[in-house]
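Quick look at what Swiss-Prot lists:
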| type | residues | note |
| --- | --- | --- |
| ACT_SITE | Glu281 | active site, nucleophile |
| BINDING | His280, His285, Glu316 | Zn(2+) binding site |
| MUTAGEN | Lys219 to Glu | Reduced binding to microtubules |
| MUTAGEN | Trp223 to Ala | Reduced binding to microtubules |
| MUTAGEN | Arg227 to Ala | Reduced binding to microtubules |
| MUTAGEN | His280 to Ala | Abolished tyrosine carboxypeptidase activity |
| MUTAGEN | Glu281 to Ala or Gln | Abolished tyrosine carboxypeptidase activity |
| MUTAGEN | His285 to Ala | Abolished tyrosine carboxypeptidase activity |
Amino acid sequence: MVLDSGAQAYDQAPPSPPTSPPSLRHRLKPSDRDGPPLYPWSQSLALPLALAVPPALQPQPEQQPFSQMLLGHRGHMRRSESTYSVNSTGRRGRGTLGRPPPGRGRNPGGGTLRPAASLPHIAKTQRDAGHIASKSPCMLVALRPTNMDRERDKFFQSHYTYNPQFEYQEPMPTAVLEKYCEASGQFIHQAVGIIEAVLEKFGTYEHFEAATGGQLLTKCQIWSIVRKYMQKEGCAGEVVVQLSEDLLSQAVMMVENSRPTLAINLTGARQYWLEGMLRHEIGTHYLRGVNNARQPWHNAEGRLRYGLRPANPTEEGLASLHSVLFRKQPFLWRAALLYYTIHRAARMSFRQLFQDLERYVQDADVRWEYCVRAKRGQTDTSLPGCFSKDQVYLDGIVRILRHRQTIDFPLLTSLGKVSYEDVDHLRPHGVLDNTRVPHFMQDLARYRQQLEHIMATNRLDEAELGRLLPD
């Protein structure tokens with residue numbers, strides 16, 4: 001592991017302190033289809049940088065997200081959807097997320113004070129994302145409204161009575177919009193049950209976060225926890241770690257200077273949540289991606305040849321479970337609220353959805369972002385409609401928990417980016433030598449006990465899951 005608390009912008013080294021407040025930027029991984037993330041960097045680079053050249057003196061290649069790094073014939077590493085957030089200082093290739101409306105969650109310098117983990121995340125537009133997006137805009141970039149800031153101002157000035165009229169860059173990904181135009185209600189009872197369990201115990205989400213997240217960590221404490229975690233996973237020297245105060249997510253993975261890089265949000269690094277984030281990003285996505293590169297189904301042709309199912313529900317479900325693994329209160333709040341929001345968006349206008357969410361989320365800025373997330377792709381939001389892709393988190397969680405007693409979790413990790421449903425089929429064909437299983441799966445009995453604890457905490461009923469997902 002390489003620890004880097006210096007330059008936090010990834011295009012070039014920081015100049016003298018900016019005279020204007022730093023802008024914020026966040027982007028989702030461009031995964032509009034399920035598929036295998038690959039190991040996207042030369043293995044010769046998976047070493048500690050004992051003598052690192054200062055960033056200002058290095059040639060600056062185009063910064064790419066972890067999911068887009070190309071490596072010859074191997075194609076690109078594509079992980080299931082999650083957030084790539086990069087802080088910015090207004091230099092080339094940087095965009096401006098936009099100014100949130102006055103009120104909670106703003107500091108005088110223009111940065112957000114809202115807890116990073118409480119928000120969904122919206123990709124930057126082609127206009128905002130600059131050179132990278134203009135070359136090949138991903139699906140999630142294309143679905144971010146280009147006029148979102150202006151419509152947000154109108155919405156808040158109307159006291160939440162205006163339905164935003166969104167505009168998008170062209171061409172719109174119509175095939176993707178058609179694929180995700182219908183919301184599922186299969187697990188709506190579970191979603192509502194999880195949300196209400198949190199509010200019943202803590203009153204509000206903000207109280208839940210304060211009670212279960214623990215204190216914010218100092219840089220030294222973060223370095224110590226990250227260093228120990230990387231050693232546990234055998235990843236020391238493979239991943240560059242950087243700290244930032246400008247990320248909107250808890251953490252982000254990307255490839256910078258041909259090295260896998262994990263950026264951690266200083267303002268969201270809480271005592272009891274940091275290791276969960278590391279289990280999500282490193283212990284799940286990273287290790288499964290490394291293992292996947294060794295398998296004969298590491299590319300699209302191989303997946304077709306072996307008849308593999310989509311990996312995304314399993315990938316995101318597993319990562320989401322690992323995020324809360326070993327917590328005293330392992331509530332699946334975010335996955336449940338995203339599922340609920342999309343389910344309601346399919347039946348409501350934007351303003352109706354915003355008002356409906358008030359029963360669960362008081363912060364207007366947070367509600368706005370959940371609503372925009374669910375209404376992506378719509379122009380006239382006075383009409384019912386949704387973009388349902390984010391339901392994959394809870395969907396994957398519930399399916400894994402339903403079959404938790406029969407899934408071979410170490411093998412599921414070793415086989416790479418595959419669905420739990422394909423494990424038995426792939427067992428004879430997997431390349432298992434030198435694959436990597438996260439340390440928290442070594443004691444499988446304890447791991448399974450934690451899954452039972454997650455079931456109980458979130459009030460998930462075994463018999464009901466059996467009826468919803470029969471064998």
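Start at 1 and count along the chain as shown; that gives each residue its number.
Cβ coordinates come from backbone N, Cα and C, glycine included.
Here the original residues stay in place, and none of the substitutions has been built in.
Counting only residues at least six positions away in the same chain, the Cβ atoms of Ala251, Met253, Leu262, Ala319 sit under 8 Å from the Cβ of Glu281 (mutagenesis position). The Cβ of His280 (mutagenesis position) lies under 8 Å from the Cβ of Ala319, Ser320, His322, Ser323, each of these being in the same chain and 6 or more residues away along the sequence. With every protein chain in view, the residue among the mutagenesis positions Lys219, Arg227, His285 whose Cβ has the most Cβ partners within 10 Å turns out to be His285. Summary for the recorded positions Trp223, Glu316: the Cβ-based neighbour count within 10 Å is maximal at Glu316. Within 10 Å of His285 (mutagenesis position), counting C-alpha to C-alpha distances, fall none of the mutagenesis positions Lys219, Trp223, Arg227. Note: the Cα of Glu316 (Zn(2+) binding site) and the Cα of Lys219 (mutagenesis position) are spaced 29 Å from each other. Distance from the CA of Lys219 (mutagenesis position) to the CA of Arg227 (mutagenesis position) is 12 Å.
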